[in-house]
Amino acid sequence: MNINHKGVLKLTKMEKKFLRKQSKARHVLLKHEGIQAVSYPTQSLVIANGGLGNGVSRKQLLLTLEKCGPVEALLMPPNKPYAFVIFQTIEESKKAYFTLNGKEIIDDLGQKIFLYLNFVEKAQWKNMGLEALPPGLLVVEEIISSEEEKKLLESVNWTEDTGNQNFQRSLKHRRVKHFGYEFHYESNTVDKDKPLPGGLPEVCSSILEKLLKEGYIKHKPDQLTINQYEPGHGIPAHIDTHSAFEDEIISLSLGSAIVMDFKHPEGVTVQVMLPRRSLLVMTGESRYLWTHGITPRKFDTVQASEQFKGGIITSDIGDLTLSKRGMRTSFTFRKVRRMPCNCSYSSVCDRQRKATPPSLTESSKEALELEQKHVHQVYNEIASHFSSTRHSPWPRIVEFLKALPSGSIVADIGCGNGKYLGINKDLYMIGCDRSQNLVDICRERQFQALVCDALAVPVRSGSCDACISIAVIHHFATAERRVEALQELARLLRPGGQALIYVWAMEQEYKNQKSKYLRGKRISQGDKDELNSATSTEEFLVNQTPEGVNEDPALSVNSSSITKEEEYKSRKVPNSELPIHINRTCFHSQDVLVPWHLKRNPGKDKAIEPSGVAGCPDPSPVFHRYYHVFCDGELEASCQAVGDVSILQSYYDQGNWCVVLQKV
């Protein structure tokens, strides 16, 4: 594209559009990545949309760039939507700038991508990776022959005995078989007193004997889990339950290579290539302390020079490219533990951790009663006060809504006071909520809203282009009901439609940064106008807290003033086994009650007797709202239990776990 920078000629409509796109790309790189573009030519360029994170491979991008001259270096940071290129001369980089800006290419998934280039003073990338495997981790390449691999794969019959749930299950896009003992996913344990008939398959015997003889394992396994994964799916990060299995856990990768992510509790992440026919051995720290998981995607970032060499993926961004995943089957062997775990990692050991307060029962009836008392009734009674503290929409939710095509039909499931219903006037939005009083507030604001349950939305299947569910699903009291809520969202979407979901996070400190919920927020001089419009300083502070918090301003405390003993204290609500969470502190239980001190407006509010507390014409009664706060990876795991959806994006946003789903 030939662009007139001098302004002598009048820019065409397409040129104006291009300049806007290029400027936006420059702004996004500066804001989110700290990459500063310069206005004068240099040898180095940053290429927005040309990264591994966009599905652009090194080979494809290099072929495009070399048409402008010899490339001295092409740097492609892992999982990032941009790349750096360094040409030998400034003239060559100028040629790339003028000829490739706005160029359309097709990524490895067949989607159109437009490149936007800007000059940078220096192409650089801060290496944050670890260059060594986690202690106790071993990857052995070519541990079996191709003939042995074929025998193992052919021994798995996925069509027989599908009705027998004792050893075969379908986890949507992941098929699972158990031998020796069934692994119970709801409790992450095995029933040690109920072995499955038949033991381990005979085809595994010679391989296990070989591993024992060569010293890769010390104990012969008695439990086997076989998983089959389609490209694009993975496993949430987890640690195999300490009390269920012994130290050694080994896994064979068959059919396709994969990159597995290992993460230390302090935040260090290591990506490890598991080649086809390789053996992964986890012992000691890597087994007990580090989480392991597989990110759901169709391509892995690998080293270009050694694509399928086992071991750590180095952080050399001059040698990274994409590798397409295939159908992978894993054989994971474990030894069931018979004695209590006495490992050195008590902070993550289910046996050694300090006992937590009892949680709720899984009974559907009791779950419904809990939700009725500590969610439905409470929000109906605090609706007016709650609405007065909810004005400011969250930027990334606004971004999602504004990116939708004009005329899209969008459902806000659990819309509250409707603060997102009017964000984009070009959309047809409808809201629903379980609270009649909150729906009435929506109608007063001229929004379309109705009363219904999020598990049974009276809207035709496949009729929505998009849905949002903001701070709703964490109010359901069982894992099954939370998955049902996700399934209902998926039912509403047309094929290709997207859903944005926010839930409150257990991790209120993430990547060494405390959420605004823990930090609180001082009122600055610039906030006077909003403060003056609020009924109190406390209400202003509430509006600055994370989306899922809905915090009671009257109970806000400085987390630094809470002692360790007070943090663990389990205050109880009458007739409830759930602990009351202390606001502005970290969570120590996933199932909690969060207080709300109701402020009444004598001229408007009716004197409502709170159903969540005994006693009562208290002018400032306390209500307790039920929450299930989600751990890292839990929301993605719940989404994977839903059929016909794929996870487009997952991220952390100020104390909330968030995903974008797409109906397939």
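Quick reminder: no glycine exception, Cβ is built from N, Cα and C everywhere.
Sequence annotations record features per position, and here Swiss-Prot assigns Fe cation binding site to HIS238, ASP240, HIS292 based on sequence analysis. Neighbour list (HIS292 (Fe cation binding site), Cβ cut-off 8 Å, at least 6 residues apart, same chain): ILE235, ALA237, HIS238, ILE239, MET260, ASP261, PHE262, LYS263, MET282, SER286.
The Zn(2+) binding site annotation in Swiss-Prot covers HIS242, CYS341, CYS343, CYS349 and is backed by similarity to another entry. A 10 Å cutoff on Cβ-Cβ distances gives CYS343 (Zn(2+) binding site) a total of 16 other Cβ atoms nearby, all chains included.
According to Swiss-Prot, the feature domain 'RRM' maps to 45-120. Mean predicted confidence for the domain 'RRM' (45-120): the pLDDT average there is 88.
Sequence annotations record features per position, and here Swiss-Prot assigns domain 'Fe2OG dioxygenase' to 220-337.
Listed in Swiss-Prot is the mutagenesis experiment HIS238 to Ala, annotated as follows: Abolishes hydroxylation of 5-methylcarboxymethyl uridine. Other Cβ atoms within 10 Å of the Cβ of HIS238 (mutagenesis position), summed over all protein chains shown, number 15.
As a published mutagenesis entry, ASP240 to Ala appears in Swiss-Prot alongside the note: Abolishes hydroxylation of 5-methylcarboxymethyl uridine. Taken residue by residue with DSSP, ASP240 (mutagenesis position) is part of neither helix nor strand, so it is coil. Neighbour list (ASP240 (mutagenesis position), Cβ cut-off 8 Å, at least 6 residues apart, same chain): ILE249, ARG287, ARG334.
Note: HIS242 (Zn(2+) binding site) has non-local neighbours TYR288, ARG337, CYS341, CYS343, TYR345, VAL348, CYS349, ASP350, ARG351, i.e. same-chain residues 6+ apart with C-beta under 8 A of its own C-beta.
Summarised by DSSP class, the composition of the domain 'RRM' (45-120) is 25 helix, 26 strand, 25 coil. Same-chain residues that are not part of HIS242, CYS341, CYS343, CYS349 yet have a Cβ within 8 Å of the Cβ center of the Zn(2+) site turn out to be SER243, TYR288, ASN342, TYR345, SER346, VAL348, ASP350, ARG351, GLN352. Same-chain residues with CB within 8 A of the center of the HIS238, ASP240, HIS292 CB atoms, the Fe cation site residues themselves not counted, are ILE235, ALA237, ILE239, THR291, GLY293. Classification of CYS343 (Zn(2+) binding site) by DSSP places it in coil, neither helical nor stranded. In the three-state DSSP scheme, CYS349 (Zn(2+) binding site) is classed as coil.
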